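Participant: Straight out of Swiss-Prot:
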- E72: active site (ACT_SITE)
- H75, H134: heme o binding site (BINDING)
- H244, H302: heme b binding site (BINDING)
- E72 to D: Partially reduces catalytic activity (MUTAGEN)
- E72 to Q: Completely abolishes catalytic activity (MUTAGEN)
- E72 to A: Decreases protein levels. Completely abolishes catalytic activity (MUTAGEN)
- E72 to A: Completely abolishes catalytic activity (MUTAGEN)
- H75 to A: Completely abolishes catalytic activity; when associated with A-134 (MUTAGEN)
- H134 to A: Completely abolishes catalytic activity; when associated with A-75 (MUTAGEN)
- H241 to E: No effect (MUTAGEN)
- H244 to A: Severely decreases protein levels. Completely abolishes catalytic activity; when associated with A-302 (MUTAGEN)
- H302 to A: Severely decreases protein levels. Completely abolishes catalytic activity; when associated with A-244 (MUTAGEN)
Amino acid sequence: MQLTWLLRITLVFTLLVILMGAYTRLSDAGLGCPDWPGCYGHIKVPTQDHELSHAQSLFPDHDIEPEKAWLEMIHRYIAGGLGLLVLCIWFLCLKTPDAPKKLPLFIVLLILFQGALGMWTVTMKLMPIVVMSHLLGGFSLISLLLLLYLRTRPRRIVASDTSVQNLAPLALVSLFVLIGQIMLGGWTSSNYAALACTALPICEGNWMDNLAIADAFSPFQGQHPSFEFGVLDYHARMTIHIAHRIGAIITASLLLLLAYRLFVSTQLKALSLLLVGLLILQVSLGISNVVMHLPLGIAVSHNGGAALLLLTLVTINYFLWHKSSSTSRV
């Protein structure tokens, strides 16, 4: 019971960290503190006159913006708190005889790597491949925490439900397609391409003749003093944005098909309805981002919607792939 409650708290806290990370990134505060783990050579944001003078001498090329610096440091503080929660979960799993052992250890290693990605995000000046990897690390972390939570709960029998037993492959494909779409979303955001297209449904103008696929999806974009606000030209950013929109159409179609097929199951009908509801919300948020020119609250909510969709699909896959006769734990 203690482990279950700790996992619930940690799941909510992880979602908070993801949303705070999105808020920091979308507020252009990713380099609010140009060093790591401190901020302008201090543990906290420098505010006193002597601290500001020292900070300016260390980073003469940076304009100190306390609001952005505090956003970045708050994100680091709560991420550190999440790390402590994950360590507590690992220790509890080690002490609990029938709890999984390898999965919590992997989660600990993942959050350590996530911390390294957070450092590289700053030291590599918001290099898009690092920023996207950091975003994916957060989504992977919350997904694995949910999986651990599901495995510590009493087992539910779903495999015997013949009406949905053959849907496991479709659910798995849907999960991987959604992950691909989340990657495209992260690539769009990290390359500052969210407003490259302002018309619906695909893009304005003769976009098909102006695609720049090679430039748009090159993981390494050369040497630059900073990648803040993006370094790609308009055509490359437009290509990224279009790929994300087309990916959204494919993903939405597949998830709707999965939800329709799951609706016949008495055990998974609620998850089917939740999936449809979250999908409608996510598409609405995506359209609102375009029409309203990326308002901060809606853009952050779009990140949160992606996380909730991912958690829903992880849960669906767990129940569909779980064999009730299996008693082994990793």
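Each residue, glycine too, has its Cβ placed from N, Cα and C.
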Participant: Out of H75, H134, H302, give those mutagenesis positions positioned within 10 angstroms of H241 (mutagenesis position), comparing C-alpha atoms, in sequence order.
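Facilitator: The mutagenesis positions passing the 10 Å Cα test: none.
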Participant: Could you give the Cα-Cα distance between H244 (mutagenesis position) and H302 (mutagenesis position), in whole Å?
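Facilitator: Distance between the two Cα atoms comes out at 13 Å.
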Participant: Once near-sequence residues are set aside, which residues in the chain of H134 (mutagenesis position), 6 or more away, have Cβ atoms under 8 Å from its Cβ?
Facilitator: G21, Q114, L117, G118, W120, T121
Participant: Looking only at C-alpha atoms, tell me how far H302 (mutagenesis position) is from H75 (mutagenesis position), rounded to the nearest Å.
Facilitator: 18
Participant: Might you list, by sequence position, any residue in that chain lying six or more from H75 (mutagenesis position) with a Cβ less than 8 Å away from its Cβ?
Facilitator: V17, M20, G21, T24
Participant: Which residues in the same chain, at least 6 apart in sequence, have a Cβ under 8 Å from the Cβ of E72 (mutagenesis position)?
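Facilitator: In sequence order, the residues whose Cβ lies under 8 Å from that of E72 (mutagenesis position) (at least 6 apart) are T24, A29, G30, L31, G32, C33, C39.
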Participant: Tell me the Cβ neighbour count for H302 (mutagenesis position), meaning other Cβ atoms within 10 Å of its Cβ, over all protein chains shown.
Facilitator: 23
Participant: Using a 10 Å radius around each Cβ and all protein chains in view, which of these mutagenesis positions has the most neighbours: H241, H244?
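Facilitator: Result of the Cβ crowding comparison: H241.
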